[in-house]
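Straight from Swiss-Prot, the features:
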DOMAIN    145-220  domain 'Carrier'
MUTAGEN   Gly1250 to Ser  Cerulenin-resistance
ACT_SITE  His1542  active site, for beta-ketoacyl synthase activity
ACT_SITE  His1583  active site, for beta-ketoacyl synthase activity
MUTAGEN   Val1769 to Asp  Does not affect oligomerization; when associated with S-1771 and L-1773 or S-1771; L-1773; S-1879 and E-1881
MUTAGEN   Gly1770 to Asp  Loss of transferase activity
MUTAGEN   Val1771 to Ser  Does not affect oligomerization but lacks transferase activity; when associated with D-1769 and L-1773 or D-1769; L-1773; S-1879 and E-1881
MUTAGEN   Asp1772 to Ser  Loss of transferase activity; when associated with S-1774
BINDING   Asp1772, Val1773, Glu1774, Ser1872, His1873  Mg(2+) binding site
MUTAGEN   Val1773 to Leu  Does not affect oligomerization but lacks transferase activity; when associated with D-1769 and S-1771 or D-1769; S-1771; S-1879 and E-1881
MUTAGEN   Glu1774 to Ser  Loss of transferase activity; when associated with S-1772
MUTAGEN   Arg1841 to Ala  Loss off transferase activity
MUTAGEN   Val1879 to Ser  Does not affect oligomerization but lacks transferase activity; when associated with D-1769; S-1771; L-1773 and E-1881
MUTAGEN   Val1881 to Glu  Does not affect oligomerization but lacks transferase activity; when associated with D-1769; S-1771; L-1773 and S-1879
Amino acid sequence: MKPEVEQELAHILLTELLAYQFASPVRWIETQDVFLKDFNTERVVEIGPSPTLAGMAQRTLKNKYESYDAALSLHREILCYSKDAKEIYYTPDPSELAAKEEPAKEEAPAPTPAASAPAPAAAAPAPVAAAAPAAAAAEIADEPVKASLLLHVLVAHKLKKSLDSIPMSKTIKDLVGGKSTVQNEILGDLGKEFGTTPEKPEETPLEELAETFQDTFSGALGKQSSSLLSRLISSKMPGGFTITVARKYLQTRWGLPSGRQDGVLLVALSNEPAARLGSEADAKAFLDSMAQKYASIVGVDLSSAASASGAAGAGAAAGAAMIDAGALEEITKDHKVLARQQLQVLARYLKMDLDNGERKFLKEKDTVAELQAQLDYLNAELGEFFVNGVATSFSRKKARTFDSSWNWAKQSLLSLYFEIIHGVLKNVDREVVSEAINIMNRSNDALIKFMEYHISNTDETKGENYQLVKTLGEQLIENCKQVLDVDPVYKDVAKPTGPKTAIDKNGNITYSEEPREKVRKLSQYVQEMALGGPITKESQPTIEEDLTRVYKAISAQADKQDISSSTRVEFEKLYSDLMKFLESSKEIDPSQTTQLAGMDVEDALDKDSTKEVASLPNKSTISKTVSSTIPRETIPFLHLRKKTPAGDWKYDRQLSSLFLDGLEKAAFNGVTFKDKYVLITGAGKGSIGAEVLQGLLQGGAKVVVTTSRFSKQVTDYYQSIYAKYGAKGSTLIVVPFNQGSKQDVEALIEFIYDTEKNGGLGWDLDAIIPFAAIPEQGIELEHIDSKSEFAHRIMLTNILRMMGCVKKQKSARGIETRPAQVILPMSPNHGTFGGDGMYSESKLSLETLFNRWHSESWANQLTVCGAIIGWTRGTGLMSANNIIAEGIEKMGVRTFSQKEMAFNLLGLLTPEVVELCQKSPVMADLNGGLQFVPELKEFTAKLRKELVETSEVRKAVSIETALEHKVVNGNSADAAYAQVEIQPRANIQLDFPELKPYKQVKQIAPAELEGLLDLERVIVVTGFAEVGPWGSARTRWEMEAFGEFSLEGCVEMAWIMGFISYHNGNLKGRPYTGWVDSKTKEPVDDKDVKAKYETSILEHSGIRLIEPELFNGYNPEKKEMIQEVIVEEDLEPFEASKETAEQFKHQHGDKVDIFEIPETGEYSVKLLKGATLYIPKALRFDRLVAGQIPTGWNAKTYGISDDIISQVDPITLFVLVSVVEAFIASGITDPYEMYKYVHVSEVGNCSGSGMGGVSALRGMFKDRFKDEPVQNDILQESFINTMSAWVNMLLISSSGPIKTPVGACATSVESVDIGVETILSGKARICIVGGYDDFQEEGSFEFGNMKATSNTLEEFEHGRTPAEMSRPATTTRNGFMEAQGAGIQIIMQADLALKMGVPIYGIVAMAATATDKIGRSVPAPGKGILTTAREHHSSVKYASPNLNMKYRKRQLVTREAQIKDWVENELEALKLEAEEIPSEDQNEFLLERTREIHNEAESQLRAAQQQWGNDFYKRDPRIAPLRGALATYGLTIDDLGVASFHGTSTKANDKNESATINEMMKHLGRSEGNPVIGVFQKFLTGHPKGAAGAWMMNGALQILNSGIIPGNRNADNVDKILEQFEYVLYPSKTLKTDGVRAVSITSFGFGQKGGQAIVVHPDYLYGAITEDRYNEYVAKVSAREKSAYKFFHNGMIYNKLFVSKEHAPYTDELEEDVYLDPLARVSKDKKSGSLTFNSKNIQSKDSYINANTIETAKMIENMTKEKVSNGGVGVDVELITSINVENDTFIERNFTPQEIEYCSAQPSVQSSFAGTWSAKEAVFKSLGVKSLGGGAALKDIEIVRVNKNAPAVELHGNAKKAAEEAGVTDVKVSISHDDLQAVAVAVSTKK
């Protein structure tokens, strides 16, 4: 047959086949059999877009004809036009053609073996070359890029994955995972690259798709790939490294032709660097690695090319090394000369001096050398330590002011109150008395009211602790009233202590401070000091000795003068009487202690400390002063000296008496320092100065204290001192200061005296205590160095300079009558110890001031008081000597504690001593007799040596004994006694709320609450979570409440931040299960996590300097902006792709030239004069700090896939994690479990955001403008509702309401409000609420422009660290601190929560939002939220009865009785209705009508509960929404314990919010003295905008369930302006209370958004349900907690906390049916174990009519069938809640013992009693006898249950008698009940 005939027949056949297929039924199986079997066709070709029929034919061949073809040796081909064009047209492969041409190219002779030998050396040097050229690599055969590689790269690039992770066997649809937008992007890119695409390419495997493209692919890169490569080169390569350069390098380095270059560049595209490469070398290295990858993909060997290139390069290098340097110089000499001449000519033309810079440089060099020489000289002369030491550190801006004693007084009281209640303080000891004194020192009217409220509301019946706190409180109130107008005093009641050194049997030396036996208080201490000791006794004769000498002299004189015997006798008698008198006289008895008028000598404090507190305000009158007890012959341990004419300072009894009497008064009655202005230096922690500072503040002084180590820790220390001791009127100002700096000394004094207007204090000093010093140890004369000189400068020179500056300031202001008393720190160490540098000289030199006071002109401005400070234990200088202090005291010397020495020094500030100083300088010896110890240094050395020797001997004996013991008893003899250290293990808990015993709940909640509320209208929080700067809600709470992480907190944070991961398997060859370090893979034990990672955790969590890696490289120090510039001259050309070049031309027109580069196909672009450029510039922005999520936080850690992470905005990831954790906190491990209880339409999402996906917005605007790669569907990620959409798509699959609030900073509270409204409206039963917002540079910059945020640079200038830059409510607050994160709560109906058994963290009693007034400022704070306290008062005398819960309960009971009657009537009426229905339909009728009656009864009851329980206050102008919300649960406005403030740390907000809360409380009649405790969470977290209210809500729930109220630890000083708000307390430390009933959360957002929510403790919900229901709920929660705990820990271990859903809980077929059946519920699939909807359960009758309904209908049906013409029927309905099973009298009166036993054993005791009671009532009604009244007992009617038989009736007593009289022979009864009611029907039969 001719070919043309065959072709024509084939055409006809094809046409007929197609016509047959279109026109006839498909009979493809038969058709296949015809051409495969009948005709044995070997080549089948399908004409179509995809191999559909071909695929079927292949399957048919495999299944049916495989053995058939093998038998006949048939080889068949199944081809498709769309993919097998080459095979169909027999097109040869290009590689085959190349292979045929190859032999022709191999005509050149093969290289001989000799070619490998080295070439002979050249006879002469080669010509000099400029550089060694890079040798070209051996070229590799070219091959165009294949479509498969191009397709592979384009898909991988779009999916942001590596080539290895994109299998070519998968389809595009599979790879995108359902992301339609990404799929569309890929298809668009493919169309742009390859032109046309086959039909449905997304469903074709990539390898098949590549083959399809290859047929029409030219091998050249298309538009898309060229554009991507151009972008890669321009954005990631270094400047000048163009695509031409890249191609040239690939050609020369690797010998790759253009096609191969395309392949390498494509591979590079799929491995794009994260950031621009820094240098050309980096770019080449990158290309090298890409070339190797390409070679491995296509199977090319690059080694030969590389070796050829390397060898040639080496040869070139060798040639270059042989160049003659001299010849090169000779050649280039003339060029250099010519260039220099041209340069000089141009300079002369431009009138420039080329040597001017050189001359200036030489001059500057000489100047620098001279300055350096001076510096070197100063360093050599003064020493490095001295030069560095004098650096200035003072700054006015860093001054910290503490003066809010009014607030700390209340805080101290509350702390004391709760410490006693919690048993921390079990009795009133010295510490409590001291705290009482501090409180009295701060007494004011507000404080007294505060105490009166708390003490009057203390319930003594709760236990001894409450009794103690009430007794102490009442005493303290009286004390404060008495001292209300009295100046504060310094009074120390601590027990004086002494040194105690002990050496145990093992030779360990221990030192401790022990109370002194005979000195129990400071008054006795003063007495001890006055008495002195043997060592201080002077060598003066006693009175007796003097009298004896007088007696002897008179006797001798009498003998000479012959005195009469009578006179002698009289004289002898007189002498004898006088001696007797001296012996018995108490006037000079040194052991006699001070006598107090009206007081016992015995220490009252040791007998009864509560009485001591009561006596504190009483001033003691001293009848006999301590000075009168000073022995004549003894010098007191403390005394004043007077200068003798000889210039010595000697003990002066009179002055000392004055001083000691003053100390005594201070010890008994305290001493005030009110209106004293004091400067003190050297008052660091653990110093004498710090104790002096405490006393000054306690006495009401205003003090400036300096510190040389200014830091947050130091300022916190001083703040804690002020908070504890600061009395009313006192002020503490802390400043950085270097006493070694002259500038600092001058600046400090100027700051103190300068006016407030100029930034100074405007003070005039009354006292200066310059105690600053540095230790000098081991420095003898030959080692005097710069440190000694610097110390001398601190301790002498600059003390004098400081005094001089004060004198200068006083003189300048004309202050002549108010001299400042300078307490000079003298020392008894006048070289006694030695080896202390210039310490002794510094102290001795201060004594010159005593003379200069008289000789110079500053006596009117300064007075001098030298204090010789004795041995003071525990200070920085003396702590090493503590162990020998006891030995020193055995010598008779008195050493001192820091408190004792501070007391001594403060005694020098008493008015008596101050007055002495104004007359003449005073020298106070506070040495304790140390100066009387001879050879002190040798003695102390001896003491130390003895201690060490004793220690060593005992240690040796101990070791010897132990060895002997082991020898005798064996090595394991002590094993049983060995100490075993239990290693802690982390156990992260979910912190489900504690569920108290029901009786305890009923003691908390009012009894009337039970059954009062419609629980479907009570909204509860069942779960909450967050992602924030401190990780999760658990870890944030640890840091907020306790200020540190627990072991569990550290483990969780380390896991969150990626420091550790869990390992279960072999590790280094051994099985290991536990945590490992994520980097090293080394095991990490739980106990080591805190020590190993906590520092890093704290550094990279919370509020900190912005970390650029978290924000796309954003560095506020280099905030990027662009500026438009017009090109003034033509620029150098650069390379670009054709497409880019054309775009430049399109924009700039004739201002740009573009030309093609023929070699590469790229374009040269040249910008001409007049073109416009946008040039980046960097701005130094001043907002450098933010609250950032922990570094290392990764959504993948929680189980979120890379696909989702790459697709969504980061804020969406925060939300997804928060929602999952909130569900886990709810005990819900599978969100589909909700659909077991509710319909899919009843789960809503009301979470929202202030700005939404700001990263997406940034991509849309900034990145897109910069033409950076941005996903095409970025728009969808910017929508604020997208986050909620992802939650639904990945987790919950609900079809309920979705509402997206946008309320700026008030979004979260608005979300709660909307969620509550959504549930109350019936649109949902469960809602996800919360808020979220991100931090990005754009928002940060704009907030900064508004001056709303904290200026970091200013904060640094003020010495603030990032952690303390958010300081709500403080004097220095200066703007809010931005943060990022998400917060979520799960809220639902209380009734549903109880049924599900989920934990209930709190009740949302109220949620509201409000706007403000007319204005022009969007962010201005307002008070619109005050409307939640709106309440009409006018002249209404009595409160609304609706506020009385008993009244409301009474109304509800009445209404319940009506409902009961209605149900009974309706059920009885059913009998008549049923008679009208055909008998075959009666059962159905009764079922439906019974259900309707039940529904209506339930509806009526809920309406009644709603009216009298939930909504009684609504629309009542006399009851504020806030008051009504609390009253719903039996609470009053006084029960609102905590207010969580929005507290942004801005001046305006904190004042406005405080005023708003204060006015609410005041208007609603909150009791005076009962402020709400303010919580300011943002001090820790910063301000996350949309998430703010959610985090506050989480914190409020944690407060409710723990009773712990976190303090605002950044509140170093509360603003004075806030003192006016009496109903708010601002604590700075955490308070552990005995319970919090309710918490308010307020939130304010830009745009007139104000919001408030009230959450109430869940105990008040439990009080509203029955005990049975509560116990059932407790069991459910317990089970749920266990499963949630297991799920959570497995999730952490395996990184599976987030488990995304792949499918909805219903099939596509059931989707519409599920939506349309509100009673559709999921059930567990037996095969898969998953929760799904089953078609059997949709529109099922069982889901509407339950078993109880069937039972009730059956009873009614039986009733209708009974023939009761001679009998009676009784129907009774009882609400379950109406039976009070707690009333024992009611139970025993109406139920028999058997009935009680039966009912009590049932799962629902109350329901069983209700059913039994209902049966009794029904029986009575069926008897038809006369009632004995509503109060008649029904015990005579007994309902008997035998086994599981139906209940029977037995009548007794009066009931039996009445039945017999009525002729009743039998009674039958039926009972049914559900959660709402019990129904009983009784039928009686008569004779």
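Here the Cβ of each residue, glycine as well, is placed from N, Cα and C on the backbone.
Modelled residues match the original; the substitutions are not represented.
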Length of the line joining the Cα atoms of Val1769 (mutagenesis position) and His1542 (active site, for beta-ketoacyl synthase activity), in Å: 65
Minimum Cα separation from Val1771 (mutagenesis position), reported as the residue among recorded positions Arg1841, Ser1872, Val1879, Val1881 that achieves it: Val1881
Helix, strand or coil at Arg1841 (mutagenesis position) [DSSP, three-state]: coil
For His1873 (Mg(2+) binding site): DSSP state (helix, strand, coil): strand
Neighbour tally for His1873 (Mg(2+) binding site), based on other Cβ positions within 10 Å of its Cβ: 23
Coarse DSSP state, helix versus strand versus coil, of Val1773 (mutagenesis position): strand
Lowest local Cβ density (other Cβ within 10 Å) among recorded positions: His1583, Arg1841: Arg1841
Coarse DSSP state, helix versus strand versus coil, of His1583 (active site, for beta-ketoacyl synthase activity): strand
Recorded positions clustered about Asp1772 (mutagenesis position) [Cα within 10 Å; pool: Arg1841, Ser1872, His1873, Val1879, Val1881]: Val1879, Val1881
Cβ within 8 Å of the mean position of the Cβ atoms of Asp1772, Val1773, Glu1774, Ser1872, His1873: remaining residues of the chain near Mg(2+): Ala1810, Gly1811, Ser1814, Ile1871, Gln1877, Ala1878, Val1879, Ala1880
Number of other Cβ atoms within 10 Å of the Cβ of Val1773 (mutagenesis position) across all protein chains: 27
Secondary structure content of the domain 'Carrier' (145-220), with strand meaning DSSP E or B: 50 helix, 2 strand, 24 coil
Between His1873 (Mg(2+) binding site) and Val1879 (mutagenesis position), the C-alpha gap once rounded to whole angstrom: 6
Among Gly1250, Gly1770, which are mutagenesis positions, the residue with the most C-beta atoms within 10 angstroms of its C-beta: Gly1250
10 Å Cα neighbourhood of His1542 (active site, for beta-ketoacyl synthase activity): matching recorded positions from Gly1770, Arg1841, Ser1872: none
Val1881 (mutagenesis position): secondary structure state under DSSP, collapsed to three categories: strand
Among Val1769, Val1879, which are mutagenesis positions, the residue with the most C-beta atoms within 10 angstroms of its C-beta: Val1879
Candidate recorded positions Gly1250, His1583, Ser1872, Val1881, pick with smallest Cα gap to Gly1770 (mutagenesis position): Val1881
Candidates Gly1250, Arg1841, Val1879, Val1881 (mutagenesis positions) with Cα within 10 Å of Val1773 (mutagenesis position): Val1879, Val1881
